[in-house]
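Notes to accompany the following structure.
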Amino acid sequence: MGVYTFENEFTSEIPPSRLFKAFVLDADNLIPKIAPQAIKQAEILEGNGGPGTIKKITFGEGSQYGYVKHRIDSIDEASYSYSYTLIEGDALTDTIEKISYETKLVACGSGSTIKSISHYHTKGNIEIKEEHVKVGKEKAHGLFKLIESYLKDHPDAYN
């Protein structure tokens, strides 16, 4: 088994407290509302929303994937950090055992810097290259931009 790590960083005009509330704490409600083509439904299968919680994410019609299940590994509202691991679903191919994600929002001027790290745990001697994860990174960034746009259009939301 190999582990391949990829990092991504981008900025936002939105402060980390608002972004964290929308992008992490209320994502299960907000994303299906503003981007049903991306995520149709998010539901908690086990747990209370904290570490150890298992969620099922059902993707929107036209997505190349049907669903994934992920486990929340950590969530820290004080440091605006969140980590979770994909543990089941058709995004995990026969070559990938699991994918772990770490996200941290950091204050940057009046906005934020979003730092994301993904760890792909492969089966056997399979190698994951940056170009293999590029499409997923672009989709995640696009979804983030939708949330950012929603927050700009709704300045009283998630304060």
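Yeah, the Cβs are placed from backbone N, Cα and C, and that goes for glycine too.
Just so you know, the Cβ of Thr11 (mutagenesis position) picks up 12 other Cβ atoms within 10 Å once every protein chain is counted. Where Swiss-Prot documents Thr11 to Pro as a mutagenesis experiment, the accompanying text is: Reduced capacity to bind specific IgE leading to attenuated allergic reactions in human; when associated with P-11, N-58, C-113 and V-114.
According to Swiss-Prot, the mutagenesis experiment Ile31 to Val carries this note: Reduced capacity to bind specific IgE leading to attenuated allergic reactions in human; when associated with P-11, N-58, C-113 and V-114. In this structure, Ile31 (mutagenesis position) is part of a helix by DSSP.
Spatially close to Thr58 (mutagenesis position) yet at least six residues away along the chain are Ile39, Lys40, Gln41, Ala42, Glu43, Gly66, Tyr67, judged by Cβ distances under 8 angstroms. According to Swiss-Prot, the mutagenesis experiment Thr58 to Asn carries the following note: Reduced capacity to bind specific IgE leading to attenuated allergic reactions in human; when associated with P-11, V-31, C-113 and V-114.
Quoted from Swiss-Prot, the note on the mutagenesis of Thr113 to Cys is: Reduced capacity to bind specific IgE leading to attenuated allergic reactions in human; when associated with P-11, V-31, N-58 and V-114. When secondary structure is read from DSSP and collapsed to three states, Thr113 (mutagenesis position) falls in the strand class. Remark: Thr113 (mutagenesis position) has Glu9, Phe10, Thr11, Ser12, Leu105, Val106 as non-local neighbours, by Cβ distance under 8 Å and separation of at least 6 in sequence.
Using a 10 Å Cβ-Cβ cutoff, Ile114 (mutagenesis position) registers 24 neighbours. Looking at Swiss-Prot, the entry for mutagenesis of Ile114 to Val says: Reduced capacity to bind specific IgE leading to attenuated allergic reactions in human; when associated with P-11, V-31, N-58 and C-113.
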Expressed to the nearest Å, what is the distance separating Ile31 (mutagenesis position) and Ile114 (mutagenesis position) at their Cα atoms? 18
